[in-house]
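Novice: The structure is given below, and queries will be raised subsequently.
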Amino acid sequence: MVRAKSWTLKKHFVGYPTPSNFELKTVELPPLKNGEVLLEALFLTVDPYMRIAARKLKEGDMMMGEQVARVIESKNAAFPTGTIVVALLGWTTHSISDGKNLERLLAEWPDTLPLSLTLGTVGMPGLTAYFGLLDICGLKGGETVMVNAAAGAVGSVVGQIAKLKGCKVVGAAGSDEKVACLKKYGFDVAFNYKTIESLEETLKKASPEGYDCYFDNVGGEFSNAVTSQMKKFGRIAICGAISTYNRTGPPPPGPPPEVVIYNELCFQGFIVTRWQGEVRQKALRDLLKWVSEGKIQYHEHITEGFENMPAAFMGMLKGENLGKAIVKA
C-alpha cells in the first residue's frame, strides 16, 4: 500500500493565509484497477489564483494545483512506468489517475531543461503571458507595454515576449533585486514601486507618450494610475489582482470612467484555460523554442520539501519569490 500525504484547507482564509489554515493528512491509496496509474509528485506549483479558487473548496478539501509527476506503477498501456506527466492533481505526494487528466511532456523537451519549467515558463504561467499579450492585447510591433509584478512567473514572460515582438517594455517589481533581474531580461525600463516617490510621475517619465498595452497582474490603485496614462484605444489584459486577494475590507475604486470613455479603452479579463487543443500546443512549442534558444530567460524560486507547501504559498503571496515559485517534493 502507498501512503499519500496531502495538504488540505482546514479553515477558509481571512486576509493573508496562515499555517493554521492548512492541515497535513495521510491516506492509504487502494490497489490500481485496470486502466489506472499511480503517480508520484516531483514538483508542485503555488500560484496566486489559488488564494481565490480556495473559496470554492469546502473545509477539509485538498488544496488544488498542478504538479509534475512520474508514473511509478501502471495498468494503463498509454502511460508506462517512468512516464513524466503534468496534471492538476492537487497538493499531494501520490495520486491515482485513469489517464484522462494527464498531459505528457512535449516530445521535443530537451534533457538540458528542468522539468519544473512545465509549471512555469513553459506551462500555465507562460501560456497566460502568451495568450494575454498576443490574443487579448493584440500586441503589435513598435508598441509600448506596461506590466506589473514583472519579475513573477507571468510578468517576466510578458516582458520578454513583448521584446521579441519589437516593443518597448516598462516593468514594475517589488525589490531592487527584482528590478536588476528585469534589466537582465531586456526590459527597457524597470522600477521598484515600493521605493519611488510618485507612481504617476515614474510612469510618465518611463513613457511620456503613454502606453498601448497594459498587462495587469496586480489590480487596485496601481492599475488606476496606469489606466490614466493609456493611449487612445489602449488595451488592458486583466490577468490577476494580487493586491486585492488578501483584503478584508471593501475593494478599491475602479479606474476613472472619463478616462476609459474618452480614450476608448478596452479592458478584458481572461483565464488561460480558454485556449485548448492545437493552439495551446503551438504556444507551448513556441515557448519551449524561445527558452531553448535563450530568447526567454527564466528564474525559479524552489522550496525543498512537500511539508513546506503552505510556507511556499504564503511567501509567494507576499512577493518573497523571484520568478516562479515551485516546491520540490
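Just so it is clear, glycine is given a Cβ too, placed from its N, Cα and C backbone atoms.
No substitution from the list is modelled in this structure, which keeps its original residues.
Where Swiss-Prot documents Ala149 to Glu as a mutagenesis experiment, the accompanying text is: Reduces activity by 90%. Mutagenesis annotation in Swiss-Prot: Ala149 to Val, described as Reduces activity by half; the structure shown retains the original residue. In Swiss-Prot, a published mutagenesis experiment is listed as Ala150 to Val, annotated No effect. Per Swiss-Prot, mutagenesis Gly152 to Val is noted as: Loss of activity. Feature annotation from Swiss-Prot assigns NADP(+) binding site to 152-155, Lys178, Tyr193, Asn217, 239-245, 270-272, Asn321; the stated evidence is similarity to another entry. According to Swiss-Prot, the mutagenesis experiment Gly155 to Val carries this note: Reduces activity by 99%. Here Swiss-Prot describes Gly159 to Val as a published mutagenesis experiment; the accompanying note says: Reduces activity by 60%. In Swiss-Prot, the entry for mutagenesis Gly166 to Val states: Reduces activity by 99%. The structure shown retains the original residue.
Help me picture where these features are in the structure shown.
Specialist: Sequence-distant neighbours of Ala149 (mutagenesis position): residues of the same chain at least 6 apart with a C-beta under 8 Å from its C-beta are Gly155, Ala172, Ala173, Gly174, Asn217, Val218, Gly240, Ile242, Gly319.
Under DSSP, Ala150 (mutagenesis position) is assigned to coil, being neither helix nor strand in the three-state scheme. Taking Cβ-Cβ distances under 8 Å and a sequence gap of 6 or more within the same chain, the neighbours of Ala150 (mutagenesis position) are Ser156, Val158, Gly159, Gly171, Ala172, Ala173, Lys178, Leu182, Phe187, Ala190.
The C-beta environment of Gly152 (mutagenesis position), restricted to residues of the same chain at least 6 apart in sequence and closer than 8 Å, consists of Pro125, Asn217, Asn321, Gly323, Lys324.
Reduced to three states, the DSSP call for Ala241 (NADP(+) binding site) is coil.
Other Cβ atoms within 10 Å of the Cβ of Gly155 (mutagenesis position), summed over all protein chains shown, number 29.
Cβ neighbour count for Gly159 (mutagenesis position) (all protein chains, 10 Å cutoff from its Cβ): 29. Under the three-state DSSP scheme, Gly159 (mutagenesis position) falls in the helix class.
In the three-state DSSP reading, Gly166 (mutagenesis position) counts as coil. Listed in sequence order, the residues of the same chain lying 6 or more apart from Gly166 (mutagenesis position) and placing their CB within less than 8 Å of its CB are Gly141, Gly142.
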Novice: I'd like to know which of the binding-site residues Ala241, Ile271 has the most other Cβ atoms within 10 Å of its Cβ.
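Specialist: It comes out as Ala241.
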